[in-house]
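This report refers to the structure that appears directly beneath it.
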Amino acid sequence: MTEQMTLRGTLKGHNGWVTQIATTPQFPDMILSASRDKTIIMWKLTRDETNYGIPQRALRGHSHFVSDVVISSDGQFALSGSWDGTLRLWDLTTGTTTRRFVGHTKDVLSVAFSSDNRQIVSGSRDKTIKLWNTLGVCKYTVQDESHSEWVSCVRFSPNSSNPIIVSCGWDKLVKVWNLANCKLKTNHIGHTGYLNTVTVSPDGSLCASGGKDGQAMLWDLNEGKHLYTLDGGDIINALCFSPNRYWLCAATGPSIKIWDLEGKIIVDELKQEVISTSSKAEPPQCTSLAWSADGQTLFAGYTDNLVRVWQVTIGTR
């Protein structure tokens, strides 16, 4: 008897790539998805056989692709970043923008909330990392020892006893920053291509990075060293740790690989069955991943504008 993933359904509603998905333990029947259609959709999960969820509300306001979205820990607010160069804070009860964050000179590629929701970090194509308060005031711009190329992803560690930010960029580097003084703690060197994503484990002890070279590299955040590398075999667009299993999920081109980190083995590989009329048609790429808070459901966003929903099931292999 092994755990495996079963496709449960899809969420249809976007008219552009699904760039990010956010879940919250406060509201297990709600998820948010960001898209290149310039909107964020708030979904009500019905878990019906035919339709896994219905679009309840579209958050509109960005004038270009929405690149990232996260939900505050109380489930009341969402934070988004866009290629229009701004961040927006949304009140999820009303669906309105409560703050616009202006300061980046180019596309915002990534946004994150600190665990206490008091600080916000953003990464941009202007090669800077900015720290903001929730009132929309930029408190600090990291330029010293910053990335020499686009900053593709920024994340806070959830561990409040080790307050750090992890970033990655198109300069192939993973950087760890001390949140107290915004100074560089560690440069993690090893990737051979540009990086798309970095994610921190739920306990804050390690992080994983991935991008063009198809390698998921794992780094020890306490010791500041490289642990091991998992071969994804294709460009890595997104990475996320399971909230309750020692698993790492990677969006590798059109498929999703799930590794058990204890044995460093693949638990499952998720591919969507594409009935293609021409063999030259490229299958949709997986661009975003998010687990439900209970770790039983995996949401995946794709370049065919769909969110596919997979569930952990017990099966016989």
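Just so it is clear, glycine is given a Cβ too, placed from its N, Cα and C backbone atoms.
No substitution from the list is modelled in this structure, which keeps its original residues.
For Y52 to F, Swiss-Prot lists a mutagenesis experiment annotated as follows: No effect on binding to SRC. Abolishes binding to PTK2/FAK1 and reduces cell adhesion and foci formation. Cβ neighbour count for Y52 (mutagenesis position) (all protein chains, 10 Å cutoff from its Cβ): 23.
While the structure shown retains the original residue, Swiss-Prot records the mutagenesis experiment R60 to A with this note: Decreased binding to PTK2/FAK1; when associated with A-57. Every protein chain considered, the tally of other Cβ atoms within 10 Å of the Cβ of R60 (mutagenesis position) stands at 13. According to DSSP, R60 (mutagenesis position) sits in a coil region rather than a helix or strand.
Swiss-Prot lists K127 to A among its mutagenesis entries, and the accompanying note reads: Decreased binding to PTK2/FAK1; when associated with A-130. In the three-state DSSP reading, K127 (mutagenesis position) counts as coil. The 10 Å shell around the Cβ of K127 (mutagenesis position) contains 19 further Cβ atoms across the protein chains shown.
Counting Cβ atoms from all protein chains shown, K130 (mutagenesis position) has 24 others lying within 10 Å of its own Cβ. The mutagenesis experiment K130 to A is recorded by Swiss-Prot, whose note states: Decreased binding to PTK2/FAK1; when associated with A-127.
Y140 (mutagenesis position) falls within a strand when secondary structure is assigned with DSSP. One entry in Swiss-Prot concerns the mutagenesis experiment Y140 to F. Its note says: No effect on binding to SRC.
A 10 Å cutoff on Cβ-Cβ distances gives Y194 (mutagenesis position) a total of 17 other Cβ atoms nearby, all chains included. Look at Y194 (mutagenesis position): DSSP puts it in coil. Among the mutagenesis experiments that Swiss-Prot reports, Y194 to F is described with the note: No effect on binding to SRC.
In sequence order, M217, L218, K264 are the residues near Y228 (mutagenesis position), counting only same-chain partners six or more apart with C-beta under 8 A. A mutagenesis experiment is reported in Swiss-Prot for this position, Y228 to F, and the note states: No effect on binding to SRC. Does not abolish phosphorylation by SRC. Abolishes phosphorylation by SRC; when associated with F-246 and F-302.
Listed in Swiss-Prot is the mutagenesis experiment S278 to E, annotated as follows: Enhanced translation of mRNAs containing poly-A leaders.
Swiss-Prot lists Y302 to F among its mutagenesis entries, and the accompanying note reads: No effect on binding to SRC. Abolishes phosphorylation by SRC; when associated with F-228 and F-246. Here the Cβ of Y302 (mutagenesis position) has 22 other Cβ atoms within 10 Å, regardless of which shown protein chain they belong to.
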> Going by C-alpha positions, which of the mutagenesis positions (Y52, R60, K130, Y140, Y194) is nearest Y302 (mutagenesis position)?
Replying inline: Y52
> Based on Cα coordinates, which of the following mutagenesis positions are within 10 Å of R60 (mutagenesis position): Y52, K127, K130, Y140?
Replying inline: none
> Among the mutagenesis positions Y52, Y140, Y194, which ones place their C-alpha within 10 angstroms of the C-alpha of K130 (mutagenesis position)?
Replying inline: Y140
>> Considering Cα atoms only, can you say which of Y52, K127, Y140 is the nearest neighbour of Y194 (mutagenesis position) among these mutagenesis positions?
In response: K127
